[in-house]
Amino acid sequence: MNIKSLLLGSAAALVAASGAQAADAIVAPEPEAVEYVRVCDAYGAGYFYIPGTETCLRISGYVRYDVKGGDDVYTGSDRKGWDKVLVLHSMFNTNSETELGTLGTYTTLRFNYTSNNSRHDGQYGDFSDDRDVADGSVSTGTDLQFAYITLGGFKVGIDESEFHTFTGYLGDIINDDVISAGSYRTGKIAYTFTGGNGFSAVIALEQGGEDVDNDYTIDGYMPHVVGGLKYAGGWGSIAGVVAYDSVIEEWATKVRGDVNITDRFSVWLQGAYSSAATPNQNYGQWGGDWAVWGGLKYQATQKAAFNLQAAHDDWGKTAVTANVAYELVPGFTVTPEVSYTKFGGEWKNTVAEDNAWGGIVRFQRSF
């Protein structure tokens, strides 16, 4: 055997051995692609796709801390010290497209902590379960405040009454409902038609709401009924609603107009009438037959907005409130507010004082 034959034989043996080892090797599978969270911009800022779906989700909310002093302008009582309310408000929105329109949900969880002298928190929504601590002036509460489903213009679940939402509530004021314009949270089935020319209409069947002292929910199969019409344009809007209270078998109505004087200055006016001259009802909760509210907003600077609201009802209550909402940095707003209430006419028989002055400072971080 010569050297050439030896080298060729060794090379052939090495190739055969390498082929056998390659045939026996375990091939590792390709790693699965990582699915990162995708931004969903179809419904506005803050939405992202839930991984593995075509549903968009947004998580938002705020933390706010209110410090109140002086009188309770809702009841006329002296607070005799500082009242404090802390609220964590978490909101979850989902949206996706279907052949019947946008399918959405909205859920709000609210956590309250109240520490005060008067045991009055003086504003809508701060209902909490009392937990006596020392003198009983501390309370906490957790609340599934709102939860509803929407499909196109259809809505079903727990929300605020269309008697409020369709006309646009009241002013950008903390103590905005010293003269109440109706109850708030309710179970409802509603449909809103929105035209392409600024016209919209709503019809709603509602269960009725409740607050600390009263229950306005239906007592049978007949629901409360709300209907409304609205026209909106670049100049502002005009809206009207009519509601039937199936418990007391009475009705109430409101008409509101908003006008944009400039891009920084706007005014609004709202009038209401009820066929039952009592505030103890689901919709017409002002005193007497009628009530009127009005206000303005002036965006003084990019950071500061001035708000003013005044209201008066048939029984003689007058309420005036002013505030300045100042955005210290993006997402953090400080709002000092001063309110005055005059209890005249029939209201003198329900409160101890004729006048009430109160102040509040709100610190709110929105996210």
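Glycine is treated like the rest: Cβ placed from N, Cα and C.
Substitutions noted, but not modelled.
Under its natural variant entries, Swiss-Prot includes P31 to S with the note: In strain: 019.
What Swiss-Prot says about the natural variant T150 to Q is this: In strain: 019. The number of other Cβ atoms within 10 Å of the Cβ belonging to T150 (variant position), over all protein chains shown, comes to 21. Under the three-state DSSP scheme, T150 (variant position) falls in the strand class.
The number of other Cβ atoms within 10 Å of the Cβ belonging to I173 (variant position), over all protein chains shown, comes to 24. In three-state terms derived from DSSP, I173 (variant position) belongs to neither a helical nor a strand segment and is classed as coil. For the natural variant I173 to V, the note given by Swiss-Prot reads: In strain: 019.
Per Swiss-Prot, natural variant A190 to S is noted as: In strain: 76-250. Sequence-distant neighbours of A190 (variant position) (same chain, six or more apart, CB under 8 Å from its CB) are F154, K155, V156, D159, E162, V202, I203, A204, L205, V226, listed in sequence order.
Among the sequence features in Swiss-Prot, the natural variant H224 to D is noted as follows: In strain: 019 and 76-250. For H224 (variant position), applying a Cβ distance below 8 Å and a minimum sequence separation of six or more within one chain yields T186, L205, E206, Q207, G208, I218, A243, Y244, D245, S246, V247, N282, Y283.
For T253 to A, Swiss-Prot lists a natural variant annotated as follows: In strain: 019 and 76-250. The Cβ of T253 (variant position) has G240, V241, V242, A243, A272, Y273, S274 as same-chain neighbours under 8 Å, each 6 or more residues away in sequence.
Classification of R264 (variant position) by DSSP places it in coil, neither helical nor stranded. Quoted from Swiss-Prot for the published natural variant R264 to Q: In strain: 019 and 76-250.
A simple way to gauge crowding: the CB of R362 (variant position) has 19 other CB atoms within 10 angstroms, across all the protein chains here. A strand conformation is recorded for R362 (variant position) in the three-state DSSP classification. As a natural variant entry, R362 to H appears in Swiss-Prot alongside the note: In strain: 76-250.
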Closest of the variant positions to I173 (variant position), Cα to Cα, picking from T150, R264, R362?
R362
What are the sequence-distant neighbours of R264 (variant position), meaning same chain, six or more residues apart, C-beta distance under 8 angstroms?
Y298, Q299, A300
Coarse DSSP state, helix versus strand versus coil, of A190 (variant position)
strand
R362 (variant position) and T150 (variant position), Cα-Cα, nearest whole angstrom:
32
Any idea what DSSP makes of T253 (variant position), helix, strand or coil?
strand
